[in-house]
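Undergrad: I have a structure here, written as structure tokens, and I will follow up with some questions on it.
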Amino acid sequence: MEYQLTLNWPDFLERHWQKRPVVLKRGFNNFIDPISPDELAGLAMESEVDSRLVSHQDGKWQVSHGPFESYDHLGETNWSLLVQAVNHWHEPTAALMRPFRELPDWRIDDLMISFSVPGGGVGPHLDQYDVFIIQGTGRRRWRVGEKLQMKQHCPHPDLLQVDPFEAIIDEELEPGDILYIPPGFPHEGYALENAMNYSVGFRAPNTRELISGFADYVLQRELGGNYYSDPDVPPRAHPADVLPQEMDKLREMMLELINQPEHFKQWFGEFISQSRHELDIAPPEPPYQPDEIYDALKQGEVLVRLGGLRVLRIGDDVYANGEKIDSPHRPALDALASNIALTAENFGDALEDPSFLAMLAALVNSGYWFFEG
């Protein structure tokens with residue numbers, strides 16, 4: 001299924017992206033759910049899938065984490081089932097992510113899907129990432145507040161909420177409506193009837209993650225082996241003093257590594273192309289031989305990217321799931337990065353190069369791409 005998003009992107013980016021929340025009425029016309037509540041509940045029974053149940057009764061909140069064995073204990077009100085990265089495990093839902101590729105792939109994270117019964121929700125809270133919340137089956141009331149300093153508290157160890165807030169948006173969403181919320185705006189949603197919601201979340205690494213990730217890269221490659229030296233050690237009034245110029249020199253030693261463009265590019269490509277959630281990787285058995293890949297493509301078969309696989313381009317280099325893809329065939333690499341589905345035409349002359357075919361076979365045999373059907 002193909003989803004057509006009714007949105008003036010230039011206007012949206014100028015007025016709302018990372019600035020102001022907005023309700024996009026009928027963002028998807030004639031919206032059809034790509035997954036049923038039963039299918040979602042089935043996914044939450046799988047150990048590889050990240051899921052949780054959130055419920056509340058008389059002001060008391062409960063959170064439990066999957067995999068779940070049964071839902072028989074649940075009542076008819078006040079609970080939600082939330083499943084992360086459903087686009088990794090259920091191919092039809094991945095189609096919901098594609099209309100949002102007007103925004104950079106490296107910023108898109110995953111598709112979280114929730115099923116809620118009347119009164120179900122997770123309470124008023126803040127997120128530090130952008131999110132588009134698509135209303136599927138059913139109706140849900142959403143309230144969004146102004147971006148202010150707000151106290152957060154934990155009504156349950158696994159649930160972070162904010163105090164009640166005054167709403168700047170108070171809307172009832174119907175199938176196909178979309179609520180966009182930038183980082184830091186408090187919000188809460190409660191189902192008015194059995195309801196499905198689809199949250200396209202965006203990824204924004206913080207400074208701590210970046211420094212930690214780069215430090216891992218430095219350690220793995222044994223970079224930064226230069227030692228501090230001070231042949232012109234300056235005199236000081238007290239032997240315990242560390243002088244400002246020494247602090248500057250130490251900081252420069254660290255910055256020197258970050259300021260090497262090739263290393264920084266290689267690290268960031270590996271770092272940002274890794275998914276934060278497990279992928280449904282299923283290497284083919286038996287593995288494909290390069291000539292089988294060639295024949296299949298030439299016969300018109302379509303090669304499809306695994307749901308949730310992050311394929312990103314930095315300059316001329318392409319990265320997939322933390323690995324750099326090496327090949328001199330730039331147009332073919334661009335096709336891998338740009339297209340979800342690929343045909344022989346996308347690869348062009350690269351298919352006549354045995355080394356490219358061997359590389360493509362390795363990617364398919366890793367489970368990163370698969371033949372449709």
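Just so it is clear, glycine is given a Cβ too, placed from its N, Cα and C backbone atoms.
No noted substitution is present; original residues retained.
So Swiss-Prot lists these for the protein:
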BINDING   SER114, HIS125, LEU126, ASP127, ARG140, HIS187  substrate binding site
BINDING   HIS125, ASP127, HIS187  Fe cation binding site
DOMAIN    92-219  domain 'JmjC'
MUTAGEN   SER116 to Ala  Loss of binding of 2-oxoglutarate
MUTAGEN   ARG140 to Ala  Loss of binding of 2-oxoglutarate
MUTAGEN   ILE211 to Arg  Blocks dimerization. Loss of activity
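Please go over these features one by one and say how buried each is and what sits next to it.
TA: Other Cβ atoms within 10 Å of the Cβ of ARG140 (mutagenesis position) number 26 in total over all chains. Taken residue by residue with DSSP, ARG140 (mutagenesis position) is part of a strand.
HIS187 (substrate binding site) falls within a strand segment according to DSSP.
Mean model confidence of the domain 'JmjC' (92-219) amounts to 97 (pLDDT, 0 to 100 scale).
All protein chains considered, the CB of SER116 (mutagenesis position) has 27 other CB atoms within 10 Å.
The Cβ of ILE211 (mutagenesis position) lies under 8 Å from no Cβ of any same-chain residue at least six residues away in sequence.
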Undergrad: Run through the Cβ atoms and count how many others sit within 10 Å of the one on HIS187 (substrate binding site).
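TA: If we count other Cβ atoms within 10 Å of HIS187 (substrate binding site), we arrive at 21.
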Undergrad: According to DSSP, does SER116 (mutagenesis position) fall in a helix, a strand, or coil?
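TA: In the DSSP reduction, SER116 (mutagenesis position) maps to strand.
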Undergrad: Can you name the residues of this chain that are 6 or more positions from ASP127 (substrate binding site) yet have a C-beta less than 8 Å from its C-beta?
TA: ILE181, PRO183, HIS187, GLY201
Undergrad: For the recorded Fe cation site, whose residues are HIS125, ASP127, HIS187, find every other residue on that chain with a C-beta no more than 8 angstroms from the centre of their C-beta atoms, and list them by sequence position.
TA: PRO124, LEU126, VAL162, ILE181, PHE185, PRO186, GLU188
